[in-house]
Amino acid sequence: MKMIVIADDFTGSNDTGVQLAKKGARTEVMLSASQKPSRRADVLVINTESRAMPADQAASAVYAALSPWCETSPAPLVYKKIDSTFRGNIGAEVTAAMRASQRKLAVIAAAIPAAGRTTLEGKCLVNGVPLLETEFASDPKTPIVSSRIAEIVALQSEIPVYEVFLQDVRRGGLSALLTAYAAEGEGIIVVDAVEERDLTLIAQAACEQPSMPLLVGAAGLANALPVELFMQDRQRLPVLVVAGSMSEATRRQVDNALCRGRAEVVDIDAARMVSDSAEQEIASVVEQACALLSQHRHTILRTSRRAEDRQLIDALCEKSAMSRQQLGERLSQRLGVVTLNIIEQARIGGLFLTGGDIATAVAGALGAEGYRIQSEVAPCIPCGTFVNSEIDDLPVITKAGGFGSDSTLCDALYYIEEMYCGD
C-alpha cells in the first residue's frame with residue numbers, strides 16, 4: 001500500500017480516487033474502516049462519512065481510520081480529502097489526520113481549476129465568486145461562515161494556520177516556506193492555486209521536504225501528484241506451489257521445474273506435519289518458503305520426493321493412530337495453515353495447488369467462498385480466482401494430482417507470469 005486517502009463522503013472518495021486510478025494505480029474505496037483491503041492495492045481510499053458529524057466525532061472517526069495504517073514501515077503517503085468548498089469538519093479532521101500520521105505540517109490546496117474552484121489570497125472562489133456569496137454558504141447540513149480558508153480551519157483547530165499566496169507559489173518559494181514553517185513546529189499551510197500548474201508546483205514543493213507533509217485537498221491536488229508517490233513498482237511476483245499430491249505425475253512435474261531452474265523447493269516432513277506437535281515443522285516450512293519468495297523465486301512445498309513414499313503411508317497411519325482419510329485430512333489442514341501463514345508474510349503472484357484435498361484445505365484456510373473459473377492452462381487444469389479470500393484476485397491454478405504432462409508446472413508458472421505483474 002503506497003497511499004492512504006481519508007475522505008469524508010463517498011462521492012468525494014470516488015472523485016479523488018479516480019484521479020489516481022486513471023494513471024494506472026490500483027485504487028480501492030472502502031465504505032468502512034473495518035473492511036479489509038486487497039493486498040494488491042496501490043491506493044486505499046477510506047470513507048469516514050463524517051462530513052455532517054459533530055466535530056469531535058469526525059475527528060475520532062478520522063483518527064481511528066488512519067492510525068493503524070501509519071504504524072507500518074515504510075509509512076504510506078497520507079492524503080486528507082476535503083470538500084473543495086470547505087463544507088464539513090475541515091479543521092477537526094485535518095488535525096486528527098496530522099496526529100494519526102504524526103505529521104508536523106499539513107498543506108491545504110483544495111482548488112479544482114477545471115471545476116471553477118480556485119484559491120486566491122487565501123480565499124476560496126467558485127467560478128470567481130467568493131465562497132460566502134455562493135449557494136454553498138447556506139448548505140443545509142454544513143453551512144459556510146467565511147470565504148477565507150484559514151478562518152474556516154481555525155474554527156476547529158488550535159494548530160497555527162499560515163497562508164501562502166499565488167506569487168510565492170509561482171516564483172518557486174513554497175518549498176523554502178514549508179521548510180521554515182516546519183522548523184517552527186506544527187502548522188497548517190493554506191496555499192493559493194488558480195491553475196493546474198499551480199497544483200503541480202505545490203505537489204513538487206511538498207515532495208522536496210525532508211518529511212512529507214500531510215496533503216490536504218480534493219481531486220485537483222490528487223491529479224497533480226507524481227505517480228511514483230502512489231504506485232508500487234510493477235514486477236512479476238513469485239508463485240507459491242503447494243504440491244500435496246503423492247502422484248507420479250506431480251512428482252515428475254515438480255522435478256521438471258526444479259531441473260529447469262524454474263523454482264525452488266521446500267520439502268515437508270509429513271510425519272512431523274501431522275503430529276500433535278507440528279508447530280515447529282510449520283514454522284520451519286513457513287520461514288524457508290518466505291525466504292525464497294523474498295528472493296522472487298517460485299517456491300514449491302513438496303510432501304513427497306520419491307515413489308516409495310507412498311508405501312510409508314500405512315506405517316505413518318499406524319504410528320499416528322489415524323486412518324488414511326484422517327491422515328490425509330490432517331495433512332491437508334496443516335498445509336492450509338502453512339499457506340495462510342506464508343501469504344500473510346510474503347508477497348506472491350499466484351497459487352498453484354495440486355491435489356483436490358489440498359486445494360480444498362487451502363481455499364478454506366484463505367476464507368474463500370468459492371472459485372471463479374476464468375481460463376484453462378492445459379486440458380482439465382483451470383485458472384481462476386478464489387471468491388472473497390485473503391488473496392483477492394490473484395490467480396489460482398488447481399490440478400488433480402494425476403493430471404498433466406511433465407511440463408505442466410513450468411507451463412503454469414509461465415502462464416501466471418504473463419498474466420500478472422503483481423502489485
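Placement of Cβ uses the backbone N, Cα and C atoms for every residue, glycine included.
If you look for the noted substitutions, you won't find them, since the model keeps the original residues.
Note that the structure is predicted; figures quoted are calculated from it, not measured.
In the shown protein chains, 21 other C-beta atoms lie within 10 A of the C-beta of Arg51 (substrate binding site). In this structure, Arg51 (substrate binding site) belongs to neither helix nor strand by DSSP; it is coil. What Swiss-Prot records for Asp9, Arg51, Lys81, Ile82, Asp83, Ser84 is substrate binding site.
Annotation note: Gly356 (ATP binding site) sits in a helical segment as assigned by DSSP. The ATP binding site feature in Swiss-Prot is assigned to Ser245, Gly355, Gly356, Asp357, Ile358, Gly401; the stated evidence is similarity to another entry.
Quoted from Swiss-Prot, the note on the mutagenesis of Gly401 to Ala is: Lack of activity. In sequence order, Ser245, Met246, Ser247, Ala249, Thr250, Thr354, Gly355, Gly356 are the residues of the chain that are 6 or more apart from Gly401 (mutagenesis position) and have a CB within less than 8 Å of its CB.
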Measure from the Cβ of Gly356 (ATP binding site) and count the other Cβ atoms within 10 Å, all protein chains considered.
15
Once near-sequence residues are set aside, which residues in the chain of Ile358 (ATP binding site), 6 or more away, have Cβ atoms under 8 Å from its Cβ?
Val242, Gly244, Ser245, Ser332, Leu335, Gly336
Please report the distance from the Cα of Asp83 (substrate binding site) to the Cα of Asp357 (ATP binding site), rounded to the nearest angstrom.
52
Pairwise CA distance, Ile82 (substrate binding site) versus Asp357 (ATP binding site), rounded so that it is a whole Å:
50
For substrate, what surrounds Asp9, Arg51, Lys81, Ile82, Asp83, Ser84 with a Cβ no more than 8 Å from their Cβ centroid?
Ala7, Asp8, Gly12, Arg87, Gly88, Ala218
Can you tell me how many other Cβ atoms are located within 10 Å of the Cβ belonging to Asp357 (ATP binding site)?
18
